[in-house]
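What follows is a short report on a single structure.
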Amino acid sequence: MNYLVNYCKISFYFLMSISLSLFLISLKFLLMDLVYFIEWEILSLQSMSIVMTFLFDWMSLMFMSFVLLISSLVIFYSNQYMEEDYNINRFILLVLMFVMSMMMLIISPNLISILLGWDGLGLVSYCLVIYFQNVKSYNAGMLTALSNRIGDVALLLAIAWMLNYGSWNYIFYLDMMKNNIEMMIIGGLVMLAAMTKSAQIPFSSWLPAAMAAPTPVSALVHSSTLVTAGVYLLIRFNDVLMNWWMAQFLLLVSGLTMFMAGLGANFEFDLKKIIALSTLSQLGLMMSILSMGFYKLAFFHLLTHALFKALLFMCAGSIIHNMKNSQDIRMMGSLSMSMPLTCSCFNVANLALCGMPFLAGFYSKDLILEMVMLSYVNVFSFFL
C-alpha cells in the first residue's frame, strides 16, 4: 500500500509543479503578447505532408495550468478517498491518461491532433464512468460514449471539409475565409461537436448519467475539464461564430439548456446529480456569452467555474463517504454539526456559484451581466 500512496503523491507533486510553472509562463506570455507556434514534419508523401503542430499562447498555457492544478488535487484527494480500492493504481493511470488527452486538445491548432485528444477524452471518460463495473455504471458509460460519438463524427466531417483549404491548421484560415460557405459548414460541424461534448440540448442527458463514476472523477472530468473542452474549442473557433444565424442558434440552445438544468435540479434528490445539473447550467451560460462574441469572458468564467465546482464535488464526495455511500439529500441533516469544516467549504463553493460578492463567481458573472446589458443583442436575450 505504501508503494501506491507514494505513486499518488509523486503524481500530485509532479502535476502541481508543472501547473504552477505553466501559470507563471502564461502570465509572461500575456504581458508580452507572445505566441509560439511549433511545427515539425512527421511524414511527407509527394505533395502531401503530415505535420505535428503545437500552439503555445497565454490562453492554452493558462488553461493547461488550471487542468493540471485540479488534476493534481483530485489525485491527492483520491489517495485517501479510494484507499480501500484494489485498483487505485489503474485509477491514477486513467486520470493521467485523461490529463494527457486534455493537453493534446488544448495545445493543438490542427484538427487532426485535436481529434486525437478529443477521442482520447471520450475513451478515458468511458473507462472512468464504468469504473465500478455494475449495471448502472455500464448503462451510464454507454450513454456517455454514444452521445459523444455524434460530436466525433461531426469533427471527422469538419476534417474532411478542411481538405478544401489544403491544410488542417484551421488557425490560418479562420480570419481570412470566415465568410466562405466551406468555413460556415466547418463552423457548424465544430459547433455540433462542441454541443455534444459540453452537453447542450439535445445531448444533455449524458452529463447527469455520468455521475455513476467515482466522485474524484466527477470533480475532475465532469465539472472542470472534459465538459469545458467543447467551450474551449468554440473559443478557438470564435471567428466563425460571428455569423449571425450560428450565434443566434447557439444563444437559443444555451438559454434553453440553462433553463432546463435549473428547473430539473429543483426536482432532484441525488446530491451529485444536483451539482451536475448546476454544471450544465454554467456551461449554458458560457455558451451564451460566447455566442454574443465575448470569448475572453467565456474563458474567464470557464476558469473560475472550474475551481469552485471541483471544490463542490470534493465536499460532496466527503459527505457521501461519511453517509455510508448514500447520495439522497433527504437522508442528510445536521451536517454542519457533524462535519463543520466540510460544510464550511461546501457553503463557500456554493456562494461562489451563486455569485456572492468578492468570491470567484462574482467577478465573472458580474462582468457577463454588465457586458450583456451593454451589448446590442441584449433586447433579444431579455425577451428570451
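Cβ atoms are placed via backbone N, Cα and C, with glycine included.
In this structure the noted substitutions are not present, so the sites keep their original residues.
What Swiss-Prot says about this one:
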- Val5 to Ile: In strain: Arzag (VARIANT)
- Met32 to Thr: In strain: Arzag (VARIANT)
- Gly188 to Ser: In haplotype 19 (VARIANT)
- Asp239 to Asn: In haplotype 10 (VARIANT)
- Val253 to Ile: In haplotype 15 (VARIANT)
**Report entry** Residue among variant positions Met32, Gly188, Asp239 with Cα closest to the Cα of Val253 (variant position)
**Finding:** Gly188
Report task. Using C-alpha atoms only, work out the spacing between Asp239 (variant position) and Met32 (variant position) and round it to an integer in Å. Result -> 23
Query raised in the report: In DSSP terms, helix, strand or coil for Met32 (variant position)?
Result: helix
Query raised in the report: Which residues, sitting 6 or more apart from Gly188 (variant position) on the same chain, put a CB under 8 Å from its CB?
Result: Met246
Query raised in the report: How would DSSP class Gly188 (variant position) in three states?
Result: helix
Requested in this report: Please compare the variant positions Met32, Val253 by how many other CB atoms fall within 10 Å of each one's CB, and tell me which has the fewest.
Outcome: Met32
